[in-house]
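The structure under discussion appears below in the form of structure tokens.
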Amino acid sequence: MPEQDLASGFLLRFQNARPVCLSVGSFVSFRTVQPRKMRDRGWRCVWHRMAGVGALFGIFGVLCTVEAGATVAAPQVETGPLLSVRAPRSPLHLRDVDAPEVTHASSEGSPQFESSLSQQRLRRPADRGEAHNGEEPRKDAATQTVRGYGGQSTEPPPASIVPVSSEAPQDGAEQRQASSAAESLAGLDPDAGDTGLRSQEMDEEGSGAAQDMERAHAAQPTVSTWDDAHLVQVSTSHPDMFPVDGSFSKKQEGRRERRLAVRGDDSFARGHNRDRDASNGRSILRRAPGWAKIAALATGLLVSAFGYSSYKHGGPRVALRIHKLHLKRKLPISWRRYLNNLPVLDERLFPEFEDILPWLRRGARLVKRVPHVSEALADFIGLDEETRRTGIVIKVKSSTDAEARRLVYEVNAHANMVPDNPFFLPIIGAYQGASKRAVYMILPRARADVADYVRARPYDVDVRLAAAEMVYSNYILHTHGFLHRDIKAHNYFVTFDGHVVLADFEGVGVLQQRTPVVGTRGYFAPELSRATDHTEKSDVFALGQTLKRLVKYMRPTVRVPHLRELWALTKRMTAKDPEERPTLKQVMEDPYFDGIDFERLEAKDQGVPFRGDFSIDDPDAGGKMYIPPSKEQDHEQENE
């Protein structure tokens with residue numbers, strides 16, 4: 001059928017092209033993940049290579065699946081009753097070989113052969129005497145009459161019956177024997193005079209061989225070999241199979257797909273075992289069960305996906321940590337779905353949002369402090385008595401043409417990633433506006449950020465205790481496997497009890513995670529100017545810069561205790577070489593913090609770093625809205 005011909009041709013071409021596909025896939029995969037930056041030196045290169053190996057597994061799994069489908073679609077060889085092939089007038093005395101029913105193999109335009117059934121049958125040696133009826137056989141071997149089991153005679157085409165194996169190649173002895181047989185068949189002389197005598201001798205020997213084979217098959221289980229070797233009928237005029245001089249060239253003898261097999265009964269079984277043991281990957285794949293192919297494909301895809309994830313995130317440990325967060329639902333797989341699951345807040349129902357809506361344009365980010373919350377909004381978001389008294393902060397992000405991840409990443413970081421600790425600013429709630437124009441975060445209000453508080457009330461600040469709480473909050477974040485990546489004085493806030501809390505988790509990331517560089521100019525570590533990732537040492541550098549700015553914000557008339565030790569510590573923390581910077585654990589053990597017990601710091605019983613009742617907000621019901629400055633304005637403020 002045309003469909004079967006198409007499937008057979010596709011399978012043959014695919015099997016020949018598979019090594020090329022694997023070679024090209026190997027080269028592309030390894031070149032794609034080859035390190036191109038100085039940051040990729042060291043152990044990360046191993047996981048770059050792992051991504052390539054995983055890609056190879058994936059490619060091989062896909063190829064195996066396609067080949068398996070093509071094998072199923074290819075025409076199946078049906079085997080009929082075992083018949084005996086008789087080579088007339090051969091100068092080499094050969095034993096009879098069992099063969100199934102065969103058909104003419106198409107040799108025009110392609111060396112590919114078809115193995116479907118034909119209507120012509122070869123007769124067995126036991127039927128020859130009855131078929132001839134005492135007559136001499138014809139001298140023309142090409143037009144000799146062949147009788148089947150039913151006694152019906154047919155005229156075979158001018159062709160030679162040659163057993164061909166599609167699996168493992170023969171050894172040298174079998175090839176020489178097959179070549180000699182082919183030469184004898186190709187060099188027949190139709191005009192020889194001893195045709196009758198030779199035919200009669202071969203009839204007798206063939207009958208004895210057939211009886212021996214029947215007894216052998218009855219004594220031991222029959223081994224079916226027609227899955228690995230089958231017979232095809234090839235035209236003697238084919239230039240590749242039968243050269244003009246009647247002999248096979250060395251190239252033709254060594255060709256795997258055209259191996260000749262002339263065996264007896266027991267040698268036939270031994271040849272089947274040799275073919276089975278020496279089978280290549282294609283035969284193993286065809287004999288493999290379906291579940292094994294599916295498992296190989298799934299394994300390849302999993303290894304490829306994990307290799308790519310390790311390369312993307314910066315290593316296998318980071319990839320496993322991120323996938324673990326996915327499984328624990330602390331890191332959403334779909335940010336759009338996470339955004340759509342946020343509760344809806346109707347801005348028209350609450351007076352706190354009246355002056356926010358006019359500012360909602362593309363890319364707008366607003367922060368509004370609300371010292372006095374209306375009863376309607378307090379009941380809607382479920383505020384407790386203390387928060388109703390101190391007020392809230394509404395952080396607004398415009399959703400016009402904005403990515404879902406940028407809108408809700410900080411929401412998820414506050415809710416799921418940041419540990420529950422008194423030195424972190426908690427989140428009250430997150431909502432999407434009914435107008436679909438913004439996402440709102442509700443946070444508890446603080447007195448001010450550290451920078452503004454130190455500028456306004458420098459005499460009410462205990463610098464060493466404030467620095468200790470700032471270092472400890474960052475240390476807790478690192479111990480839970482996260483980086484802040486935007487440490488600065490404006491991201492530390494002073495609560496109403498006078499202690500420090502860390503906020504603004506929009507840039508928080510997993511330790512050693514490969515992500516774009518974020519932060520504020522003036523706090524960037526020197527290594528971030530190159531193609532590298534955030535590390536714990538980059539947060540240490542930013543924290544050292546923050547402590548330096550904290551001292552600079554103090555007025556010149558204010559005396560700072562232990563200033564010499566503080567400058568020595570900040571100098572170590574801001575070293576250009578990341579290897580020379582201390583870890584946060586070493587920072588807490590520095591002589592500057594002698595007398596501070598970090599294990600009891602969470603109890604907040606060692607003093608208050610920010611004394612007084614200073615608040616940056618005006619005590620009006622509407623609150624004061626703060627629009628964050630641009631990066632250029634923020635940089636100018638930091639350099640003042």
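Backbone N, Cα and C define each Cβ position, glycine as well.
Don't look for the substitutions in this one, it keeps the originals.
The active site, proton acceptor feature in Swiss-Prot is assigned to ASP486. Annotation for ASP486 (active site, proton acceptor): spatial neighbours ASP504, GLU506, GLY507, VAL518, GLY519, THR520, TYR523, ALA542, criterion Cβ-Cβ under 8 Å with sequence separation of six or more. When secondary structure is read from DSSP and collapsed to three states, ASP486 (active site, proton acceptor) falls in the coil class.
The ATP binding site annotation in Swiss-Prot covers LYS395, and the record cites a curator's inference as its basis. Counting every protein chain shown, 21 other Cβ atoms lie within 10 Å of the Cβ of LYS395 (ATP binding site). Secondary structure at LYS395 (ATP binding site), taken from DSSP and collapsed to helix, strand or coil, is strand.
The annotation domain 'Protein kinase' is assigned in Swiss-Prot to 291-593 on the grounds of sequence analysis. Here the domain 'Protein kinase' (291-593) returns a mean pLDDT of 90 for the predicted model.
ARG361 (mutagenesis position) falls within neither a helix nor a strand when secondary structure is assigned with DSSP, and so counts as coil. Under a cutoff of 8 A between CB atoms, and with a sequence separation of 6+ in the same chain, the neighbours of ARG361 (mutagenesis position) are SER398, THR400. Quoted from Swiss-Prot, the note on mutagenesis experiment ARG361 to Ala is: Severe loss of catalytic activity.
Sequence-distant contacts of ARG362 (mutagenesis position), defined as residues of its own chain at least six apart whose C-beta falls under 8 angstroms from its C-beta, comprise SER398, THR400, ASP401, ALA402. Quoting Swiss-Prot on the mutagenesis of ARG362 to Ala: Partial loss of catalytic activity.
All chains included, 22 other C-beta atoms sit within 10 angstroms of the C-beta of VAL393 (mutagenesis position). Per Swiss-Prot, mutagenesis VAL393 to Ala is noted as: Severe loss of catalytic activity.
The annotation that Swiss-Prot gives for the mutagenesis experiment ARG485 to Ala reads: Loss of catalytic activity. Sequence-distant contacts of ARG485 (mutagenesis position), defined as residues of its own chain at least six apart whose C-beta falls under 8 angstroms from its C-beta, comprise GLY507, VAL508, GLY509, VAL518, GLY519, HIS534, SER538, ASP539.
For the published mutagenesis ASP504 to Ala, Swiss-Prot gives the following note: Loss of catalytic activity. Reduced to three states, the DSSP call for ASP504 (mutagenesis position) is coil.
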Number of other Cβ atoms within 10 Å of the Cβ of ASP504 (mutagenesis position) across all protein chains: 20
